[in-house]
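Below you'll find the structure, written out as structure tokens, and then a few comments.
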Amino acid sequence: MEYTTKTQIYQKVKKPMLERQRRARMNKCLDNLKTLVAELRGDDGILRMDKAEMLESAVIFMRQQKTPKKVAQEEQSLPLDSFKNGYMNAVNEVSRVMASTPGMSVDLGKSVMTHLGRVYKNLQQFHEAQSAADFIQNSMDCSSMDKAPLSPASSGYHSDCDSPAPSPQPMQQPLWRPW
């Protein structure tokens, strides 16, 4: 017969109890995570998922939240996209009303739709020109700032702003650069 100490008996009892407590904590946290993701996504479908699916969904959601740069760019283009969508809906409505109006001249309909298309194209060109002007203005603001003097040991790539340093040759058009 094997002799067991009080410590060994205590460990035999304590280990399963600690495991149950750990699992209970994990389940509670998973339930909290489910409700948080459901609230933030506005989707109650996650509440009916099993634990593995819910964790996968939460990871995907967190990755989407992790990219603030993309979100900021989307937020900047959101009003323009909203306007474009509204404009196109209005153009479609005009087209539908003109097509359903008895006695409407086809030539008049074509000229109205051509005009609306030209206005839309002009608005897009204006927005692109405005974006380019903003980029140029930001570049000029950064290049006019006082730069710290470079030491001979430096790499030569020092800049106090995010935009690239102006090149020595004159540029006719601003070049788009991904940084």
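Heads up, the Cβ atoms here are built off N, Cα and C, so glycines get one too.
Original residues only: the substitutions mentioned are not part of this model.
Listed in Swiss-Prot:
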- 10-65: domain 'bHLH' (DOMAIN)
- 83-116: domain 'Orange' (DOMAIN)
- THR114 to Ile: In strain: NVIII-2, NVIII-5 and NVIII-m15 (VARIANT)
- ALA133 to Thr: In strain: NVIII-m11 and NVIII-m19 (VARIANT)
- ASP134 to Asn: In strain: NVIII-m19 (VARIANT)
- ASP141 to Val: In strain: NVIII-m19 (VARIANT)
- PRO174 to Thr: In strain: NVIII-m12 (VARIANT)
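Within the same chain, residues 123 sit at least 6 positions outside the domain 'Orange' (83-116) and bring their C-beta atoms closer than 8 Å to a C-beta of that stretch. For the domain 'Orange' (83-116), the model gives a mean pLDDT of 85.
If you draw a 10 Å sphere around the CB of ALA133 (variant position), it holds 11 other CB atoms from the protein chains shown. Within the domain 'Orange' (83-116), the DSSP-based counts of helix, strand and coil residues read 29 helix, 0 strand, 5 coil.
Here the CA atom of ALA133 (variant position) lies 28 Å from the CA atom of THR114 (variant position).
For the domain 'bHLH' (10-65), the DSSP counts in helix, strand and coil order read 52 helix, 0 strand, 4 coil.
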